[in-house]
Amino acid sequence: MGAAPGRRGPRLLRPPPPLLLLLLLLRPPPAALTLDPGLLPGDFAADEAGARLFASSYNSSAEQVLFRSTAASWAHDTNITAENARRQEEEALLSQEFAEAWGKKAKELYDPVWQNFTDPELRRIIGAVRTLGPANLPLAKRQQYNSLLSNMSQIYSTGKVCFPNKTASCWSLDPDLNNILASSRSYAMLLFAWEGWHNAVGIPLKPLYQEFTALSNEAYRQDGFSDTGAYWRSWYDSPTFEEDLERIYHQLEPLYLNLHAYVRRVLHRRYGDRYINLRGPIPAHLLGNMWAQSWESIYDMVVPFPDKPNLDVTSTMVQKGWNATHMFRVAEEFFTSLGLLPMPPEFWAESMLEKPEDGREVVCHASAWDFYNRKDFRIKQCTQVTMDQLSTVHHEMGHVQYYLQYKDQPVSLRRANPGFHEAIGDVLALSVSTPAHLHKIGLLDHVTNDTESDINYLLKMALEKIAFLPFGYLVDQWRWGVFSGRTPSSRYNFDWWYLRTKYQGICPPVVRNETHFDAGAKFHIPSVTPYIRYFVSFVLQFQFHQALCMEAGHQGPLHQCDIYQSTRAGAKLRAVLQAGCSRPWQEVLKDMVASDALDAQPLLDYFQPVTQWLQEQNERNGEVLGWPEYQWRPPLPNNYPEGIDLVTDEAEASRFVEEYDRSFQAVWNEYAEANWNYNTNITTEASKILLQKNMQIANHTLTYGNWARRFDVSNFQNATSKRIIKKVQDLQRAVLPVKELEEYNQILLDMETIYSVANVCRVDGSCLQLEPDLTNLMATSRKYDELLWVWTSWRDKVGRAILPYFPKYVEFTNKAARLNGYVDAGDSWRSMYETPTLEQDLERLFQELQPLYLNLHAYVGRALHRHYGAQHINLEGPIPAHLLGNMWAQTWSNIYDLVAPFPSASTMDATEAMIKQGWTPRRMFEEADKFFISLGLLPVPPEFWNKSMLEKPTDGREVVCHASAWDFYNGKDFRIKQCTTVNMEDLVVVHHEMGHIQYFMQYKDLPVALREGANPGFHEAIGDVLALSVSTPKHLHSINLLSSEGGGYEHDINFLMKMALDKIAFIPFSYLVDEWRWRVFDGSITKENYNQEWWSLRLKYQGLCPPAPRSQGDFDPGAKFHIPSSVPYIRYFVSFIIQFQFHEALCKAAGHTGPLHTCDIYQSKEAGKRLADAMKLGYSKPWPEAMKVITGQPNMSASAMMNYFKPLMDWLLTENGRHGEKLGWPQYTWTPNSARSEGSLPDSGRVNFLGMNLDAQQARVGQWVLLFLGVALLLASLGLTQRLFSIRYQSLRQPHHGPQFGSEVELRHS
């Protein structure tokens, strides 16, 4: 019985349960049956004539015994049961008893004389019969030996590997694990299959293999061999066998090294640096085969010229309806076309050509069987319809053809040099696999014989033939070491992997130790099948192929030869087969190839074209041949083994990305239209439609997000696909159950509606909306009580109404974040910046800017004190929040008239000129468009002018006035919604919004998932960068909004003060909004303390206090648009930092010289190009790369902002020093209502604390907290005073490394 080469072995198994394994090991040996006396040897003369009669008698008896033994083994291997195992062992014992009786008789009669017989055939027969092997053992040990073989076979053949945490899904080696190793490209899935099989089979086999080794050696030593390995090598009748093999291996090694280097490079492209070291061994599970012995299953990854016709005809076989029987008929027809024998009827009647579907456990490893009755020959194979298996079919049928040809030889001569037996079928497979032959049998449409097609074909063959050579060589190197004792059981695994790394250049993909027995995971080890035969075969088959091609009259390269239908070649092959082992194999080989030695030259000739090609490729890539970093090992994948079922096929991922992109544009366009309709006409009907579209979006997000979650992108080489899929995997709110999602959407809509339609009414019945009424009053009124009424009324109307919704909103937002794998919603929001140190980086930036803010705060406080008096302003306390010209005290530019450093200098505000010149909102947008165009950037499209809402409607519609820019995802429809007022402040906002539109237009050709800013702050910064130029007196003069460019020192300080009231005043507010929200999300701020903690942060960072008592019934954060609209706010802090970095870099590009605050990049194409190049990246790269495009470095830094405001900082230091200002607010408990806050409120049992109406206990806790803050602020103030006066004499341009972000207008595109 010839086994198919190990290269065609099985896949993954689960170890037997401990109880089953124990039963296997403890199963009592079968009772010894008695051999039929008629089968025992009689009396023969002790001479050559007697030996001839002895041999004849032995032959007839042996046929009967071997038939029974083989039939029992067949029954067991095609139906593994305890009963069949028992019968197999019984027959093995009988066979061994027969061998013992005849062997001992042969030794007794002929040992003194047999080597002198004149008949060489007779010498060979007697020599074979007298070798008893296991029959030398005493009965008990013989029974133990047979049980070991049966149990090892059973462990291997019934093993399973089970999917983690799923007991129902278990894989057998064939076909399951073999298919996974061949077809999966998932690193983790391959690792799980590989590790599972090696653990499931190897570990339980180790103790059995130790026992087997001892018994086998004991048996063969009694036949005169030093160990079992010596007996196996004796079959090759060559005293220099080992030296010859080593010589041949070294002759072939350069070809293997070049193939290894080429394949390693391709795997590196697929799996990256993490898993492939270009100077190290290849992880053993990545080569398409459980044992990395043949690599043809990864041909699709390494094919040199992928545009050439595919030489793997598997798909064609399937399309044409080939089945297992047809594959064997095709193979039979090849043999008969050479004039060789057809398969007998018994072959077709009795063979197992497919894996049974009746639940039987079988030994799937392909094998050919001789039943020794000269008519029954079978193949056992779990055949699958693949090209690889078509070669296996020819290989196995080669064994059967050998059986048929030598069946009339004596039993002892019905064999051959094992390498011959393995080579015959493969010789034919060399013809079958040629494109010419595949065309003949209808599996290739046409044959292309150009160089590129030849290289493709030869590389495919090399993946099978050359890749196998070191494995074919090392398996028995290891086994011979085990048999000889050089490798003790304590070093089984170490030596196994030493050899595999030394010869194959592979390494285990996971830690292995001596608990493991990885050699046992290879069929031929537990089945005790010698393996060096395959190495010999792989050399011999090319010698045979060359000889047969010459006989067939082939002309041309050896790799193109097809001996199909050559009866001359068949006749030459027949002579080899019929000889069996009746003659020395060297003689048979000489008759065949005209040489009596193994020779690798025909193999080298066959692969010469691809050898040269590989050398050229490797030289071009600077490959290191070999693996000098031989001790390198790959790390384990993240989320292993739980994530093993994820898809890692990049082609499938690309198809997903294309489909997602197509569907996204349609669905989101509809949603954007519905959202626009609602925002520009708030009605019940519009809200219903919007909610429907919201659910449609959620369904789309859920569908495609779950699809995306099937992919493991960790090893994707396509960075774009990887980035898109990772983004789509976040299901956002769509992850919520449907009912909860509907409730969540309704909460968000209700909160935004409350905010957008709110108005406050005077006593006289007149009502005012936020835009423009309340906003204008906050900006222009200087009446303390009027401002107080506006401030308080807005919060009473909006904040209090939103509070009931907010806790549930927090609950749903957190739940969605956690279901998406985040700690909480704050963690989710921060993840958009892809910066693990984001919070620390932001804090560092804030600390860098704090001195500038504290000086501005002190100066503005002094100016307000002059206007409102000591009754309302405490020079050592916080500033009342309603006096700073803005509803949220986030920007202070509207009180510039109160704080102008040099009031007599000409005004910096262009509002008056805009009104006088008849500017309209459209004119403001047209002016912004001109600015972008002057930089070489894109004009807004016609749809923008036709569809935008640039003014608040006068037809009575309720609208969301908050300015926002919109992308409708069709590449041409971009809009702005803004209740624009003709003033200087809104001119800046217009440029900000047009910056969003420009960003949309620049990245419109990217996949939709990447149509975002590099980070949220980038999107906010772009328009503000241009506004820094637009705001300069130089630019305002150029567009006729200022009478002069200014230019004097006083003008500069006035201008910088006005800019600081916008930019510097905003810094702490933009920092604290999400500080508060993140703490709400993480639970450190509870709903009972929403308002208290809000004002604690506003005091801490802004130095502000509420102008009226606040209670926990108030919800002042809710009076800020971004809170009820659930728009993250830290983007604006980031934007305000990076816009100055951008401005500084663009000014350099524009060739600006002089102070940074005087720069105007108008009409600079070079500045525009830098900006466009960064915007075109969208979200396709991490934000530091986009930062580098503009600034030449990847970090966020406050140095540009400090540089911009340095003249003002110097002036403020002088001015505050002159007045003896105390920086900060050491009297932090002061409020405008301090007189009332000293005692309890009348009849309430409550007290005023920090302007909030609290119970006594809450106030006491607050006092302790503020005491601590006061001490901290006092110390900080002392430190800052020293630091600030030193700053005057130092450059404020300090290097900084950190993140970036952008401005106070909502971005609606996502």
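Numbering starts at 1 and runs along the chain as it is shown here.
In case you wondered, yes, glycine gets a Cβ from its N, Cα and C as well.
Computed over the domain 'Peptidase M2 1' (45-628), the whole-number mean pLDDT of the model equals 94. Taken from Swiss-Prot, the feature domain 'Peptidase M2 1' applies to 45-628.
Secondary structure at Y236 (chloride 1 binding site), as computed by DSSP, is coil. Spatially close to Y236 (chloride 1 binding site) yet at least six residues away along the chain are N417, G419, V536, W585, judged by Cβ distances under 8 angstroms. Per Swiss-Prot, chloride 1 binding site is recorded for Y236, R533.
Positions annotated as Zn(2+) 1 binding site by Swiss-Prot, on the basis of sequence analysis: H395, H399, E422. In the three-state DSSP scheme, H395 (Zn(2+) 1 binding site) falls into the helix class.
Feature annotation from Swiss-Prot assigns active site, proton acceptor 1 to E396; the stated evidence is sequence analysis.
Proximity of K727 (mutagenesis position) to non-local residues of its own chain (separation of 6 or more, Cβ distance below 8 Å) is seen for A1009, L1010, Y1179, given in sequence order. According to Swiss-Prot, the experimentally introduced change K727 to E is described as follows: No effect on activity. 20-fold reduction in catalytic efficiency; when associated with F-809.
According to Swiss-Prot, the mutagenesis experiment Y809 to F carries this note: No effect on activity. 20-fold reduction in catalytic efficiency; when associated with E-727. Sequence-distant neighbours of Y809 (mutagenesis position): residues of the same chain at least 6 apart with a C-beta under 8 Å from its C-beta are Y744, I747, L748, M751, S1126. According to DSSP, Y809 (mutagenesis position) sits within a helical segment.
A mutagenesis experiment is reported in Swiss-Prot for this position, S1303 to D, and the note states: Mimics phosphorylation; does not affect calmodulin-binding.
Looking at Swiss-Prot, you'll find the mutagenesis S1303 to A noted as follows: Abolished phosphorylation without affecting calmodulin-binding.
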Relative to the Cβ position of R533 (chloride 1 binding site), how many further Cβ atoms are located within 10 Å?
28
Which of the listed binding-site residues (H395, H399) has the least company, meaning the fewest other Cβ atoms within 10 Å of its Cβ?
H399
Measure the Cβ-based neighbour count of E396 (active site, proton acceptor 1), defined as the other Cβ atoms within 10 Å of its Cβ.
29
If you count Cβ atoms within 10 Å of the Cβ of E422 (Zn(2+) 1 binding site), leaving out that atom itself, what do you get?
27
Using the alpha carbons only, what distance in Å do you get between R533 (chloride 1 binding site) and E422 (Zn(2+) 1 binding site) once rounded?
7
How many Å separate the Cα atoms of E396 (active site, proton acceptor 1) and E422 (Zn(2+) 1 binding site)?
8
